[in-house]
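*Asks:* Annotation source Swiss-Prot lists active site, acyl-ester intermediate at Ser76, citing experimental evidence. The monacolin J binding site feature in Swiss-Prot is assigned to Arg73, Arg173, Tyr188, Tyr258, Glu388, Trp390. The 2-methylbutanoate binding site feature in Swiss-Prot is assigned to Gly366. Quoted from Swiss-Prot for the published mutagenesis Asp12 to Gly: Strongly increases simvastatin synthase activity upon overexpression in E.coli; when associated with E-26; A-40; N-60; V-86; Y-161; T-190; S-275 and F-334. One mutagenesis experiment catalogued in Swiss-Prot, Lys26 to Glu, is accompanied by this note: Strongly increases simvastatin synthase activity upon overexpression in E.coli; when associated with G-12; A-40; N-60; V-86; Y-161; T-190; S-275 and F-334. Quoted from Swiss-Prot, the note attached to the mutagenesis of Cys40 to Ala states: Improves protein solubility upon overexpression in E.coli. Strongly improves protein solubility; when associated with N-60. Strongly increases simvastatin synthase activity upon overexpression in E.coli; when associated with G-12; E-26; N-60; V-86; Y-161; T-190; S-275 and F-334. Under its mutagenesis entries, Swiss-Prot includes Cys60 to Ala or Asn with the note: Minor effect on protein solubility upon overexpression in E.coli. Strongly improves protein solubility; when associated with A-40. Strongly increases simvastatin synthase activity upon overexpression in E.coli; when associated with G-12; E-26; A-40; V-86; Y-161; T-190; S-275 and F-334. For the mutagenesis experiment Ser76 to Ala or Asn, the note given by Swiss-Prot reads: Abolishes enzyme activity. For the mutagenesis of Ala86 to Val, Swiss-Prot gives this note: Strongly increases simvastatin synthase activity upon overexpression in E.coli; when associated with G-12; E-26; A-40; N-60; Y-161; T-190; S-275 and F-334. The structure shown keeps the original residue. Under its mutagenesis entries, Swiss-Prot includes Ser109 to Cys with the note: Strongly increases simvastatin synthase activity upon overexpression in E.coli and abolishes activity with LovD-bound alpha-methylbutanoate; when associated with N-4; V-9; E-26; S-28; L-35; R-43; R-96. As a published mutagenesis entry, His161 to Tyr appears in Swiss-Prot alongside the note: Strongly increases simvastatin synthase activity upon overexpression in E.coli; when associated with G-12; E-26; A-40; N-60; V-86; T-190; S-275 and F-334. The annotation that Swiss-Prot gives for the mutagenesis experiment Ala190 to Thr reads: Strongly increases simvastatin synthase activity upon overexpression in E.coli; when associated with G-12; E-26; A-40; N-60; V-86; Y-161; S-275 and F-334. Per Swiss-Prot, mutagenesis Gly275 to Ser is noted as: Strongly increases simvastatin synthase activity upon overexpression in E.coli; when associated with G-12; E-26; A-40; N-60; V-86; Y-161; T-190 and F-334. One mutagenesis experiment catalogued in Swiss-Prot, Val334 to Phe, is accompanied by this note: Strongly increases simvastatin synthase activity upon overexpression in E.coli; when associated with G-12; E-26; A-40; N-60; V-86; Y-161; T-190 and S-275.
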Amino acid sequence: MGSIIDAAAAADPVVLMETAFRKAVKSRQIPGAVIMARDCSGNLNYTRCFGARTVRRDECNQLPPLQVDTPCRLASATKLLTTIMALQCMERGLVDLDETVDRLLPDLSAMPVLEGFDDAGNARLRERRGKITLRHLLTHTSGLSYVFLHPLLREYMAQGHLQSAEKFGIQSRLAPPAVNDPGAEWIYGANLDWAGKLVERATGLDLEQYLQENICAPLGITDMTFKLQQRPDMLARRADQTHRNSADGRLRYDDSVYFRADGEECFGGQGVFSGPGSYMKVLHSLLKRDGLLLQPQTVDLMFQPALEPRLEEQMNQHMDASPHINYGGPMPMVLRRSFGLGGIIALEDLDGENWRRKGSLTFGGGPNIVWQIDPKAGLCTLAFFQLEPWNDPVCRDLTRTFEHAIYAQYQQG
């Protein structure tokens, strides 16, 4: 990948960057990508599409192109949408950030904490100490984790206590016990799935209907849904999921369950499908603080570090010790970070004025989707791949190169 990016060093950075993407497609390092950038003033409206939406050829032996309106799996990029929906409920007085979720999520409140296993291998469960709040859910400090990330939960599943996620019912995602008390540590987990349930119970609407009425309608979005199988217009032109073989680096079609069946309910942490252009509308609305989704003061709240110093330090230690996960995507691993309401906040500039600035908010999704909103620079960017696993080095390097090029162009005016 380095030879693609470093071949010519002194030309126009955007031209070089686009050349890198084209070469990556031509050499079959990626099937395709969509990259987008917008600014507050409307002077920058950048979109480029590269390559194909699948590695499978169609009946004409062609690879259909990946386009700005191609329906794609957002995976964890869904979490930003669910955060927005939960904050809308807060604005409307339906929930409070710091009240216990007991009223709306008694099933979560009753969930025990898995402490470990005794000498006979039996699970040791105890009552939770403290109450979970919406703020805990939005900042991943509730004590919940994902099975695939936590050794205690993996053992718990291996003993037959949990259904496989292949069942694709939300209760199989929400069934694992907590692994710590609320506020005890930052742990990445199924918090936004529970936040989605909170929105449903607070409003009386399922999350799909709420999404359509409160995010899609205000922004004029028609290709964003939890229910892909109910949208034949989107199914006909959706992207495939592609997987890179770890042994030889080759790309292969991934017959993922997520594309074959809708969830029994809506997964607020991972369940939405959307065209890249529609997702950019959400990012741009937040950047402009235009009031279409959230009041400006609520948007400002999203960008405020939400962790106390102890949790912030623990989160940084965890992230620095997890380069294989690399929650921050193209962000340098040594960067100081916090967590806001919706994503990771940079506590320092990434590279002076040449890249993301202090206070920028970022997150992404498993198919190597990376979004970021940078209020100080007045920019938002979106890199959209449909290639797993997450933290793919080719996608990561291309995303970093894209962002650097956009910042360089924008600084030049």
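Cβ coordinates are placed from backbone N, Cα and C, and glycine is handled just like the others.
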*Asks:* From the mutagenesis positions Asp12, Cys60, Ser109, His161, pick the residue whose C-alpha lies nearest to the C-alpha of Ala86 (mutagenesis position).
*Replies:* Ser109
*Asks:* Out of Gly275, Gly366, give me whichever of these recorded positions has the highest number of other Cβ atoms within 10 Å.
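*Replies:* Checking each of Gly275, Gly366, the winner is Gly275.
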*Asks:* Given the recorded positions Lys26, Tyr188, Gly366, state which is nearest to Val334 (mutagenesis position) when distance is taken between Cα atoms.
*Replies:* Tyr188
*Asks:* Could you tell me which of these recorded positions, Asp12, Glu388, has the fewest other Cβ atoms within 10 Å of its Cβ?
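*Replies:* Lowest Cβ count within 10 Å among the recorded positions (Asp12, Glu388) is Asp12.
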*Asks:* Restricting to the mutagenesis positions Asp12, Cys60, Ser76, Ser109, which ones have a CA within 10 Å of the CA of the residue listed as '2-methylbutanoate binding site'?
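*Replies:* Among Asp12, Cys60, Ser76, Ser109, the ones whose Cα sits within 10 Å of that of the residue listed as '2-methylbutanoate binding site' are Ser76.
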*Asks:* Taking the Cβ of Trp390 (monacolin J binding site) as centre, how many other Cβ atoms lie within 10 Å?
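*Replies:* So the Cβ neighbour count for Trp390 (monacolin J binding site) comes to 22.
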*Asks:* Just counting, how many other CB atoms are there within 10 A of the CB of His161 (mutagenesis position)?
*Replies:* 15
